[in-house]
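Enquirer: The following feature annotations were taken from Swiss-Prot:
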- 2-72: domain 'ACT' (DOMAIN)
- VAL67 to Ala: Decrease in ability to repress DNA transcription. Loss of activity; when associated with C-72 and G-201 (MUTAGEN)
- TYR72 to Cys: Decrease in ability to repress DNA transcription. Loss of activity; when associated with A-67 and G-201 (MUTAGEN)
- 78-120: domain 'PAS' (DOMAIN)
- ASP97 to Gly: Decrease in ability to repress DNA transcription; when associated with V-402 (MUTAGEN)
- GLU201 to Gly: No effect. Loss of activity; when associated with A-67 and C-72 (MUTAGEN)
- 207-436: domain 'Sigma-54 factor interaction' (DOMAIN)
- 235-242, 298-307: ATP binding site (BINDING)
- ILE402 to Val: Decrease in ability to repress DNA transcription; when associated with G-97 (MUTAGEN)
- VAL499 to Ile: No effect (MUTAGEN)
Amino acid sequence: MRLEVFCQDRIGLARELLDLLVARSIDLRGIEVAASGRIYLNFSTLEFEQFSNLMAEIRRTPGVTDVRTVPYMPSEREHRVLSALLVAMPEPVFSVDLRTKVELANPAAQNLFNLDENKIRNFTADHLINGFNFARWLESERVQAQAQHVVIEGRDFLMEAHPIYLSEDNDQADQLVGAMVMLKSTARMGRQLQNLVVTDETEFDHIVAVTPRMRQVVEQARKLAMHDAPLLIIGDTGTGKDMLARACHLRSARGKMPFLALNCASLPDDVAESELFGHAAGAYPNALEGKKGFFEQANGGSVLLDEIGEMSPTMQTKLLRFLNDGTFRRVGEEHEVHVNVRVICATQKNLFELVQRGEFREDLFYRLNVLTLNLPPLRERVQDIMPLTEIFVARFADEQGIPRPRLSSQLNAFLMRYNWPGNVRQLKNALYRALTQLEGHELRPQDIVLPEQALDVSLGEEAMEGTLDQITSRFERSILTRLYLSYPSTRKLAKRLGVSHTAIANKLREYGLGQKRGDNE
């Protein structure tokens, strides 16, 4: 029988419960204490009257709020869930100790090697799988996850080997105790990849939108995606305009048709015209064959014209003519071609200002500015920074075949205080660089290299209150707080700011910026 006792945190309570069992000569088989104010007891089966009396005694014990029977102890439930999970997994999975000897194997692994549960424990991983030296891997100075193609019984598998670290108590560092090996059938993976098709809904799910303003943009995009009129997406560089454009295409009725993108920046007119409208054979000196342009290739689908604000006046005129009726002529041909294409444009410039300066056709502007989406910069999406960080870190760790690092407690404030002039693209690239150079299992502020001129040290109205000395002190403290994350020692920070080590040490002490033992080295 098993009981779950709900109780208060009181010294001696567990001993009193055990005394109740001893007084009744009840055979105790196990006791577990949970951190949530619960004690679990496992003892031999009792007669109904004896059991009822015991329950009443437990309820009368000071500090006990309730008691009930449960089918399993927490450890039993955890073991059963783990066993059920291993049994349900179609991929062969087994664990090994530091000598590479098999400790546990699921039924799929037993079937693959044609060994039952007892016999497979007599084998080592090196004996079961050729082509990978498990012993040498586990003896290496830094054991990291590995992935490798292996052949077993004439079948191709992707083998993934992950080290297992455990700690005996909270004060000790994790110790390597063995490894977990998973074998993924390449044939099965191929079938799974065929089913992994991006749909109109899943593409929008890839867009992180925690900030209310960004959520509003995504919801607006879902609605505008269903229309056929030209769509204009405005946003700073790196905000994800191309990703939003693709999501709108996939959600629309054209989602199964082609989606092509052309960057209009710095393209000569003849190249831009050929790319968009195509050309006939002989239209150019080296054009031996005719070529379909983007509009013709994407017939029935969508074309993204990125950096539309950089398009030349000549190409603006040709684009306007195409938008009127969907007809155009290939370069070097006389007959017209008609296609059905939705045009999506993206820009980081203010097209209305370009119109006023005479740099963008007014009629084209009003032709494009029918449905508009404005993407906010990352500095205005502060709540999205950490979710984006977690996604990028997980993705890059998987790509590089390394364990996913923990994010330090200081990293949140570090990333959210930065101005991010390059927006999401800059965050993505900074994290990729950090993971390629990462030492250890934790990502810290000093692992991320960012241009210092974009540090957010601006002062708002509240920071402008007080005397000049008070304002200066707040600004100085903000500078030191921010730079100390990237230069975490007084000597490094002093060298960075071009002052003496003593001056920096005094300033850090003055502003209460903590120093750890040895950080002045």
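Cβ from N, Cα, C; glycine included.
Don't look for the substitutions in this one, it keeps the originals.
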Enquirer: Calculate the distance in Å between the alpha carbons (Cα) of LEU305 (ATP binding site) and ILE402 (mutagenesis position), and round it to a whole number.
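Expert: So the alpha carbons of LEU305 (ATP binding site) and ILE402 (mutagenesis position) sit roughly 38 Å from each other.
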Enquirer: Check the Cα-Cα distances from LYS241 (ATP binding site) to the mutagenesis positions VAL67, TYR72, ASP97, ILE402, VAL499 and tell me which is shortest.
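Expert: Nearest in space to LYS241 (ATP binding site), counting only the mutagenesis positions, is ILE402.
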Enquirer: Return one of helix, strand or coil for LYS241 (ATP binding site), based on DSSP.
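Expert: DSSP assigns LYS241 (ATP binding site) to helix.
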Enquirer: Go through VAL67, LEU305, ILE402, VAL499, our recorded positions, and report the one whose Cβ sees the most other Cβ atoms within 10 Å.
Expert: LEU305
Enquirer: Using other CB atoms within 10 angstroms as the count, which residue among the binding-site residues ASN299, SER302 scores least?
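Expert: Relative to the other binding-site residues in ASN299, SER302, ASN299 has the fewest Cβ atoms within 10 Å.
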Enquirer: Rounded to a whole angstrom, what is the C-alpha distance between ASP97 (mutagenesis position) and GLY238 (ATP binding site)?
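Expert: The separation of the Cα atoms works out to 47 Å.
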Enquirer: Around GLY238 (ATP binding site), how many other CB atoms lie within 10 A of its CB?
Expert: 20
Enquirer: Compute the C-alpha separation of TYR72 (mutagenesis position) from GLY238 (ATP binding site), stating it in Å without decimals.
Expert: 53
